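What Swiss-Prot says about this protein:
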- Asp377, Ser378, Lys553: substrate binding site (BINDING)
- Glu525: UDP-N-acetyl-alpha-D-glucosamine binding site (BINDING)
- Leu188 to Arg: In LEC4A; loss of activity (VARIANT)
Amino acid sequence: MAFFTPWKLSSQKLGFFLVTFGFIWGMMLLHFTIQQRTQPESSSMLREQILDLSKRYIKALAEENRNVVDGPYAGVMTAYDLKKTLAVLLDNILQRIGKLESKVDNLVNGTGANSTNSTTAVPSLVSLEKISVADIINGVQEKCVLPPMDGYPHCEGKIKWMKDMWRSDPCYADYGVDGTSCSFFIYLSEVENWCPRLPWRAKNPYEEADHNSLAEIRTDFNILYSMMKKHEEFRWMRLRIRRMADAWIQAIKSLAEKQNLEKRKRKKILVHLGLLTKESGFKIAETAFSGGPLGELVQWSDLITSLYLLGHDIRISASLAELKEIMKKVVGNRSGCPTVGDRIVELIYIDIVGLAQFKKTLGPSWVHYQCMLRVLDSFGTEPEFNHASYAQSKGHKTPWGKWNLNPQQFYTMFPHTPDNSFLGFVVEQHLNSSDIHHINEIKRQNQSLVYGKVDSFWKNKKIYLDIIHTYMEVHATVYGSSTKNIPSYVKNHGILSGRDLQFLLRETKLFVGLGFPYEGPAPLEAIANGCAFLNPKFSPPKSSKNTDFFIGKPTLRELTSQHPYAEVFIGRPHVWTVDLNNREEVEDAVKAILNQKIEPYMPYEFTCEGMLQRINAFIEKQDFCHGQVMWPPLSALQVKLAEPGQSCKQVCQENQLICEPSFFQHLNKEKDLLKYRVTCQSSELYKDILVPSFYPKSKHCVLQGDLLLFSCAGAHPTHQRICPCRDFIKGQVALCKDCL
């Protein structure tokens, strides 16, 4: 508060000066009136002199504080408060002088009837104001008209909370909250961004400053290499980025030619890789060069590269010490209000392990950074598991859920959970320019390559592989000494470099799935090299209800095959989804593949350029820190009614569309549903993942009572779910056709 001391002292000194001046002036007036009765000075003239002095003071004060957001709710000791104080002081002085003049006039003339310029009229001027001086002294605030709250679904609830809790932390009063609805509204619109800004309010200078720095695309990796060199944990990712550097540079240049990448705000972004911290107990970085899982490292390296090339300021953390150093300004801040001033970060990319570390490190300040989080989450987190109390009521004991974030803040490896956002990765092309020329000359052999580098994946698959072996050679890339489950006719190449694997795939006609691992990147790499993928069908579908692998994961998603993305979004002739236990079905697929000629195919979303486009759109358009959700645009909305027993994900998919959860809020009022020919004879609010829904017999609508429970997953047994679907760009399913 030291910053405001000069204003406070200045106003006190001026007040003292005015009181003294008024007293001396009054005495002089008395003396002058008695001595010079023939030329009485007008009280209005004297009043004008005092007002002129006050105007000069106010003008100087305004100049000193021109960068302060001023107004009736701007906080304590602002120019507005000083003006009100001065107004009260002047009014008091003028009233006293008016009484003094009246007494003098009575004393000299014996009556006040002939006084035409008496200041007794001054109080009537005050009465013309919206609020009287006495009201201001008693703390009454000016009324303000609240704007419409459409598009700000949380605003009303936040105002109700503030009415009960605004005294729980003195920081609210520091921001000008005084118990009135208008002060709540201004705080929630300008400090925490849950409500629309009042049109007459000036913009916060910090917000204005935020838009001064623009992002410029980068076309070299020097700064990023230097940044990542400090961490041995980043070695595998660093090597991947170096291998793909030329492709990335070409991609960012190509994207800049296709769409306008200028006038984008350069954002401060924290990237915290919890899985790579020593405290996590995982050894992903250590096993990366010896056959360990690479999916997370692939996704992280591609994300970091994209953020960097798009021109944002990134800071990378892979230890608790680094995290604390970056966030030290707010660590320990127990205030219920956000930290004032320049922001440390504006976006935070993190994983589930890092999420727990981040919350523990920040303590109470955590709540102010929740909306900035983007959580890398390969298998996804459905709303049912994300909502803490709802998950508890359903008996879910997963250690990965209950974060109470907007479900779209979870970023997945594939677009399998529409409630989440699809981040994806890049399918690497390991070849240099001379390789590319040579690879096109490679002739396809009558051979297949099995997708499974661990011996245990091959268990109980011999009959299935025998069918394939009847028609072609079977090759493998299994590592390790154990090969007991591998048939003797298989030609095992062991672990291959990325380059050698590409050449092997170019010689191969069929890439053979064994049913595990689920949803890996390898099938996409095979398809990109011209192989057909034999995709094992799961009947019944696999989920946490019947498969140990999914137990504990925060999703009830059902996998209909080893690779649902390839099944749904690619399909034939590149992907053949078959029942491994149906000999005829397998044989028919193998014969068809041998008789067809297919070209290499790579979905745009798994290229460098596709990922850059998608991440840029998310950074520019996705905003969970402000109440109004305007993206994707409403022009993309297509409303569908699901049949009982059918989820929104299913009904949208049947119509070649995607379920878009951000549109649910536009289908949660009776008047909104009328626009889409859904007429509610009656309605009620209910907190459940299966609503909004419609019961056609009675035309009864059930609307959502908790915004975090909007869900594309889940089927109602008797009601029709009211589903928000949207179109998508072929090869870029995360974006609608009007999204760019």
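Glycine too: its Cβ is placed from the backbone N, Cα and C atoms.
Those substitutions? Not in this structure, it's all original residues.
The residue listed as 'UDP-N-acetyl-alpha-D-glucosamine binding site' and Ser378 (substrate binding site) have their C-alpha atoms 18 Å apart, to the nearest angstrom. Highlighted in sequence order, Ile352, Phe379, Gly380, Thr381, Trp400, Phe410, Thr412, Met413, Pro554, Thr555 have their Cβ within 8 Å of the centre of the Cβ atoms of Asp377, Ser378, Lys553, the residues recorded for substrate, and are not part of that set. The substrate site in the record is lined by Asp377, Ser378, Lys553, and its two most distant CA atoms lie 10 Å apart. Taking a C-beta cut-off of under 8 angstroms and a sequence separation of 6 or more, Leu188 (variant position) has the following same-chain neighbours: Cys155, Lys158, Ile159, Met162, Trp194, Cys195.
Close to Ser378 (substrate binding site) in the fold, though at least 6 residues off in sequence, lie Gly295, Glu296, Gln299, Thr412, Met413, Glu519, each with a CB less than 8 Å from its CB. Asp377 (substrate binding site) carries neither a helix nor a strand DSSP state and counts as coil. In the three-state DSSP reading, Glu525 (UDP-N-acetyl-alpha-D-glucosamine binding site) counts as helix.
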